[in-house]
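Structure record follows, encoded as structure tokens.
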Amino acid sequence: MSWLLGRNRQQPQPDQTAGFSEGGGAADPEGRTAGEKSGDSQLSRAERKAMEAYRFDSSALERAADAAKTLERSKHAREALELSKMQEATRQTEYNTKVKEYEAHIEQAKVEQKRIDHEERRKTLIEETKQQQQRAQYQDQLSRKRYEDQLLQQQRVQEENLRKQEESVQRQEAMRRQTIEHEIEMKEKNRLKLLEHELRAKARVDRENRDINLEKIRLKAQEHRTTVLEGIKTAGTVIGAGAEAMLTDWDKVLTAAGGLSLLALGVYTAKGATGVVSRYVEARIGKPTLVGETSRFAFLDALKNPLHYLKRLRAKPTDALQGVVLNPKLEERLRDIAIATKNTRINKGMYRNVLMHGPPGTGKTMFAKKLAEHSGMDFAIMTGGDVAPMGKEGVTAIHKVFDWSHTSRRGLLLFVDEADAFLRKRSSEKISEDLRAALNAFLYRTSEQNPKFMLVLASNTPEQFDYAINDRLDEMVEFTLPGLEERERLLRLYFDKYVLQPAAAGAKRFKLDTFDYGKTCSKMAALCEGMSGREISKLGVSWQAAVYASEDGLLTEKMVLDRCYSAAQQHKQKMAWLSDQERADHKSITGTAAPPLTLTAKKL
């Protein structure tokens, strides 16, 4: 900066360009000579632009010199110098800072490079490990393949050896069979030859003894003829003498006639008495063919199960609705029927006929049995489907059932299940003559009230009954599907019967996990919508099956809910299988339409 401030000034150099100007000619304002101008005129525009880049413009230096002179003459020259020094120091500091930053960036880059190298090395090691594992797996596969090939080869060798052995055995067996066949053939030939020789010898002997044999036959026939004639003569003589003696003695004639009359009377009397006794025994001791189940004493059944009959004789009347879960209004009505039936038996009044209709599995048969036990009556169950196969014997069988019912001293509750099978409408239904005759016999035996038996009919489709059957009914009770509260009560009942009681009894393979039974039953009651009481009871049996099928014999909440969900799905599937006619019948029975074909169920 000293040259700017005027220090250490040197002498001005002589202007060398002047000499060049003088020797080369006058210069133009741009400092170019005439030779240059002439040369430039000969150059192209691109060449001229390239030449202008190497030319020096001294005007900038002149302006800098003028600025330096102005600065030296200024009174603030020292402050400007200090300011320039400070600016220079600041720039130096900034430069050093940038250098440090660059060095830090370089170090960071080195660290990053090392990290990348380590990462690459780690990836390389992982890849090498993977490659080694793949090679090991490949080697293992190869070894397994070789081992399998060896096993296959050994198996083929064994099969080949076995095949050869079987072929050898077959050849030996064939040779043995051929040997045996040859022996049999030779024996047969020998036997035929021997038989031929024997027959020839016998024929030769017969030809030689022909006269002797004919004489024997002639003598034998003559003797037989003489014997037969003598027997006929003797029998005729005896019979003639007896007839002559009887006809001449009237006392013997009367005695013979009386004996024959008594013999005929005894035969026919024994035959009639046997029929009467057999019918009496059948009515008092046995049971009719149509009756499938009864609580009346049967001698043969008592011999088979004596303990069962002793327990039944000692049993006391129970509540008619014990163990039966129904709608409260329906329970109230059934209880009234049970009380009225019991008082009717006590007072020897006339029993009323009852029709119980509704979906299957809603407790109709169970209530009929409970009603008979509560009233102290005997019960008998017959199925309407058993009448049609009997054909012409159906009328006789129905009369036997009612005759048998009249012989009960305690009163009989006759329960006809699936009664619509043979009590159909005679006008619209196409029924056979035998079934029509059986229906007429049933109508004849139920035309009046009876103090000996009570008739209870059960049907899923009561609209198919003949009008005369409806006229003989005094009470019609509809059994509906259980509601939410009834389902929960049923679930609690069967959970106690099939789960809690066996678990409390200490069964070997029956353990119960700890969970909230009441809450679980409430959940299942919501899931079992549309299910009947029978289906819910089968659900209880499925819980036992789940315990017996498990490894540890422990019943958990999950197992209970899974079985319930499966039962609900099966119920929906059964409903989906119904035809259009069955869906209409289902709607008429339950009052609700069957579910759609799609199976959707909310899982607990």
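The backbone N, Cα and C atoms fix where each Cβ goes, and this holds for glycine too.
According to Swiss-Prot, the ATP binding site annotation covers Gly358, Pro359, Pro360, Gly361, Thr362, Gly363, Lys364, Thr365. Looking at Swiss-Prot, you'll find the mutagenesis Arg534 to Trp noted as follows: Decreases the number of mitochondria in motor neurons or in body wall muscles.
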Arg534 (mutagenesis position): tally of other CB atoms within 10 A of its CB: 15
Cα distance (Å, whole number) from Arg534 (mutagenesis position) to Lys364 (ATP binding site): 11
Neighbours of Gly358, Pro359, Pro360, Gly361, Thr362, Gly363, Lys364, Thr365 excl. site residues, C-beta within 8 Å of centre, ATP: Met356, Ala458, Asn460, Phe479, Ser532, Gly533, Arg534
Rounded Cα-Cα span from Arg534 (mutagenesis position) to Gly363 (ATP binding site), Å: 8
Cβ neighbours within the same chain of Thr365 (ATP binding site) - under 8 Å, at least six residues apart: Ile381, Phe415, Asp417, Ala458
Sparsest Cβ surroundings (other CB atoms within 10 Å) among the binding-site residues Gly358, Pro359, Pro360, Gly363: Pro360
Residue pair Arg534 (mutagenesis position), Gly361 (ATP binding site) - Cα distance, angstrom, rounded: 5
List of residues, in chain order, with Cβ under 8 A from that of Thr362 (ATP binding site) and at least 6 apart: Phe479, Thr480, Leu481, Pro482, Ser532, Gly533, Arg534
Under 8 Å by Cβ from Gly361 (ATP binding site), same chain, sequence gap 6 or more: Ser532, Gly533, Arg534, Glu535
Number of other Cβ atoms within 10 Å of the Cβ of Lys364 (ATP binding site) across all protein chains: 22
Coarse DSSP state, helix versus strand versus coil, of Gly363 (ATP binding site): coil
